[in-house]
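Annotated features, as they stand in Swiss-Prot:
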MUTAGEN   Cys264 to Ala  Loss of E3 ubiquitin-protein ligase activity
BINDING   Cys317, Cys320, Cys337, His344  Zn(2+) 1 binding site
BINDING   Cys329, Cys332, His348, His354  Zn(2+) 2 binding site
Amino acid sequence: MSVSLVVIRLELAEHSPVPAGFGFSAAAGEMSDEEIKKTTLASAVACLEGKSPGEKVAIIHQHLGRREMTDVIIETMKSNPDELKTTVEERKSSEASPTAQRSKDHSKECINAAPDSPSKQLPDQISFFSGNPSVEIVHGIMHLYKTNKMTSLKEDVRRSAMLCILTVPAAMTSHDLMKFVAPFNEVIEQMKIIRDSTPNQYMVLIKFRAQADADSFYMTCNGRQFNSIEDDVCQLVYVERAEVLKSEDGASLPVMDLTELPKCTVCLERMDESVNGILTTLCNHSFHSQCLQRWDDTTCPVCRYCQTPEPVEENKCFECGVQENLWICLICGHIGCGRYVSRHAYKHFEETQHTYAMQLTNHRVWDYAGDNYVHRLVASKTDGKIVQYECEGDTCQEEKIDALQLEYSYLLTSQLESQRIYWENKIVRIEKDTAEEINNMKTKFKETIEKCDNLEHKLNDLLKEKQSVERKCTQLNTKVAKLTNELKEEQEMNKCLRANQVLLQNKLKEEERVLKETCDQKDLQITEIQEQLRDVMFYLETQQKINHLPAETRQEIQEGQINIAMASASSPASSGGSGKLPSRKGRSKRGK
């Protein structure tokens, strides 16, 4: 269960005294008084900041509205008499300090001066205090706010050690109130009885020594009757903060996260939905539900706004639905609109020959045959003309009565006959239309049954086809899954083969390069070997030739010398012949 904590703000006039010990805050241990006041007046300071004095006064007056400051009586009752005595002395000293100081100074002057006479020894001014010392009277307005955030009633949640009894009947005296709270006298720290301009009731603030004591009092006394005779009950709320502010500080301006509780116009009590049910009317005025139940009128108690809508005519034309200028047939009860709207009443006369129709607004009867009003006209017995009939009581003649009865009988007979013919024809038409409609419905019913049968056959075929398609789809899904796995395997294998192919290509290129280098080396070696072989063959051939020469020639070759000229290239013919043999000789010589 959750409740809303309340904030009590006492807005004082400019020259009103400040009540002693009125301030209270449940969060006093968490925040200092300056921080609490700064937080409270934050929105008011923001609203009044940068405004001229005239604009500030206008804003304050606008929020104050028609509320007037009145005398607020605060009576304090403490459990300890010594504390009450100390408070009274503080009040006496604060209120009478200027007078007491002046009387003290004057008495000193009188003592220091020479006493000429006994009367000069007495002081001119003597300070005194009149009235009940525990009662304070201030001038202002009492504001009651509730927090927009709900607070739980669990034991581990911080609420407040101060409770407020919103409405105490004026017939209940202070002695009766003390009897009501007698079981909790030991845990009550102080009580403040607040009386403002609200008649026949007052408010009580009760401060306990601890929150647990306040919770116990709340659970015990909330919703409990003050006595067994009266119906008034104790309405308790937790007080989060009680503060005193001056009007020029913006005390009447709205407070952030708080909603001011209005007064019920009927009972003049504060309206709190957590305590009593609140009913808001169509004109946006709120009252206690019980108070509005006692209000016998259907209008709003404040503005006299009618809460229930006016009754609307339910009659309307049977053909077009118009609700104006309606006529009802006196024979069959058909309602139709007049000739100045859509003429449905006259069309009904043309169809049924029902002569008489009555206007619903003024109950005047119209005769369509005679084309005039007949609500006070009868036919004369002598000439049959229509004359106005006025009943004169006992002076009415029997002949006129007989004529009227006879004419009424004729009229009733003719109308009943025409009505019988009309309704018989209508019944025949209705039967004919009903028979045709029944035949049409039977035909449609047969067609619908055939369509349903065809649809059932189609549905069965489609279900079978669906089953076969589902089987095929299942098989295809299996194949697709298998092919997907094979595809993944082939892709992995292809990936591996590509990697191996790249490695083999690199190896092949390396082998080709090595082979090419080897071939080049072999070719070079072969070329060198061929040259060596050619030299060897040339040497052997030369040696053989030299061996076949005579000894003298061999001797000459051995002793011979080979001279290579510088210009051997320019004369190849001369050097070729002479150089060949020496070369051979040299070789043969080297061989030997």
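Heads up, the Cβ atoms here are built off N, Cα and C, so glycines get one too.
Feature map: annotations from Swiss-Prot on the structure.
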{"residue": "Cys264", "record": "mutagenesis position", "CB count, 10 Å": "20"}
{"residue": "Cys317", "record": "Zn(2+) 1 binding site", "CB count, 10 Å": "21"}
{"residue": "Cys320", "record": "Zn(2+) 1 binding site", "CB count, 10 Å": "11"}
{"residue": "Cys329", "record": "Zn(2+) 2 binding site", "CB count, 10 Å": "18"}
{"residue": "Cys332", "record": "Zn(2+) 2 binding site", "CB count, 10 Å": "13"}
{"residue": "Cys337", "record": "Zn(2+) 1 binding site", "CB count, 10 Å": "24"}
{"residue": "His344", "record": "Zn(2+) 1 binding site", "CB count, 10 Å": "20"}
{"residue": "His348", "record": "Zn(2+) 2 binding site", "CB count, 10 Å": "21"}
{"residue": "His354", "record": "Zn(2+) 2 binding site", "CB count, 10 Å": "21"}
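With respect to their backbone Cα atoms, Cys320 (Zn(2+) 1 binding site) and Cys332 (Zn(2+) 2 binding site) stand 18 Å from each other. Report note: the Zn(2+) 1 site is defined by Cys317, Cys320, Cys337, His344, and the residues of the same chain whose CB lies within 8 Å of the CB centroid of those residues, excluding them, are Lys316, Phe318, Glu319, Gly321, Val322, Leu326, Gly336, Val341, Ser342, Arg343, Ala345.
Cβ atoms within 8 Å of the centroid of the Cβ atoms of Cys329, Cys332, His348, His354 (the Zn(2+) 2 site) belong to the same-chain residues Leu330, Ile331, Gly333, His334, Phe349, Thr352, Ala357, site residues excluded. In this structure the alpha carbons, written CA, of Cys337 (Zn(2+) 1 binding site) and His348 (Zn(2+) 2 binding site) are 10 Å apart. Geometry remark: Cys264 (mutagenesis position) versus His354 (Zn(2+) 2 binding site), CA distance 61 Å.
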